[in-house]
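Here is what Swiss-Prot records for this protein:
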- Gly45, Ile84, Ile85, Asp88, Glu89, Lys92, Leu202, Val203, His207: Co-sirohydrochlorin binding site (BINDING)
- Glu89 to Ala: Can complement the E.coli cysG mutant in the absence of exogenous cobalt (MUTAGEN)
- His145 to Ala: Is barely able to complement the E.coli cysG mutant in the absence of exogenous cobalt. Can slightly complement the cysG deletion strain in the presence of exogenous cobalt, suggesting that the mutant has an altered, lower specificity for cobalt (MUTAGEN)
- His145, Glu175, His207: Co(2+) binding site (BINDING)
- His145: active site, proton acceptor (ACT_SITE)
- Glu175 to Ala: Can complement the E.coli cysG mutant in the absence of exogenous cobalt (MUTAGEN)
- His207 to Ala: Can complement the E.coli cysG mutant in the absence of exogenous cobalt. Can also complement the cysG deletion strain in the presence of exogenous cobalt, suggesting that the mutant has an altered, lower specificity for cobalt (MUTAGEN)
- Asp211 to Ala: Can complement the E.coli cysG mutant in the absence of exogenous cobalt (MUTAGEN)
Amino acid sequence: MKKALLVVSFGTSYHDTCEKNIVACERDLAASCPDRDLFRAFTSGMIIRKLRQRDGIDIDTPLQALQKLAAQGYQDVAIQSLHIINGDEYEKIVREVQLLRPLFTRLTLGVPLLSSHNDYVQLMQALRQQMPSLRQTEKVVFMGHGASHHAFAAYACLDHMMTAQRFPARVGAVESYPEVDILIDSLRDEGVTGVHLMPLMLVAGDHAINDMASDDGDSWKMRFNAAGIPATPWLSGLGENPAIRAMFVAHLHQALNMAVEEAA
């Protein structure tokens, strides 16, 4: 039976960032199941259109990729999401998998990065590996994307766990709670004298470059600076962290093992 591995991410239009993060994840996932042929899909229609119009590069949606795999005779397909939370983008994959499940003998789906309590614990350990050495009055602030979906609560949960465990970092979100102003007020009250800004995103794309690290007056860097807390931005996506890539590999194999147990 022909076997495939389909790695699905939101996507990025930055080629170097894609190589450092998405390709790095794909490489580790593919190495963990060498009997499968590797394929890629993006969930962002906007990024797919931009790559097609700007670069002439065609990337499939998950639905298109699965339809092509079925047409090519793949009957055992393992999908791994590279999303951070179980939000709208991941639910899009779930719906498309359910729709096309009858076309395959076996179709598995590995969950996003933050899907269980243990994932939060492991993520904090993984983040520690990429954090710079800090003075006593410094902290790292991680920028999450945020969401209108109820899964936005994952960012507040991670932030709460960090605070409760005296982990030297906080988490905010660009498009939902916790807003950066809340973090600025809280850190100022704590007497924090400097922060390091890092993306809590698979890739360091538009949000990290413009909303986090730019000299624009509304960027997180400038807002911390204006509040008297010097901010140093770091432009590296989570996909560059080997420990985080290992979490995605573990999720892939959890889904595959569960499918074996259910079939037994």
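Even glycines carry a Cβ here, placed using N, Cα and C.
For all the noted positions, this structure keeps the original residue and models no substitution.
Structure with Swiss-Prot features highlighted.
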residue : record                           : DSSP class
Gly45   : Co-sirohydrochlorin binding site : helix
Ile85   : Co-sirohydrochlorin binding site : coil
His145  : mutagenesis position             : coil
Glu175  : mutagenesis position             : coil
Leu202  : Co-sirohydrochlorin binding site : coil
His207  : mutagenesis position             : helix
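Distance between Cα atoms for Glu175 (mutagenesis position) and Ile85 (Co-sirohydrochlorin binding site): 14 Å, as a whole number. Of all the mutagenesis positions in the record (Glu89, His145, Asp211), the one with the smallest CA separation from Leu202 (Co-sirohydrochlorin binding site) is His145. Remark: His207 (mutagenesis position) has Met143, His145, Val174, Pro199, Met201 as non-local neighbours, by Cβ distance under 8 Å and separation of at least 6 in sequence. The record gives His145, Glu175, His207 for Co(2+). Within 8 Å of the mean position of their Cβ atoms, the other Cβ atoms in that chain belong to Met143, Gly144, Gly146, Ala173, Val174, Met201, Asp211. It is Glu175, among the mutagenesis positions Glu89, Glu175, Asp211, whose Cβ has the fewest other Cβ atoms within 10 Å in the structure shown. Among the residues the record lists as binding Co-sirohydrochlorin, namely Gly45, Ile84, Ile85, Asp88, Glu89, Lys92, Leu202, Val203, His207, the two farthest apart have Cα atoms separated by 22 Å. Taking the Cα atom of each, Ile85 (Co-sirohydrochlorin binding site) and Asp211 (mutagenesis position) are about 20 angstrom apart.
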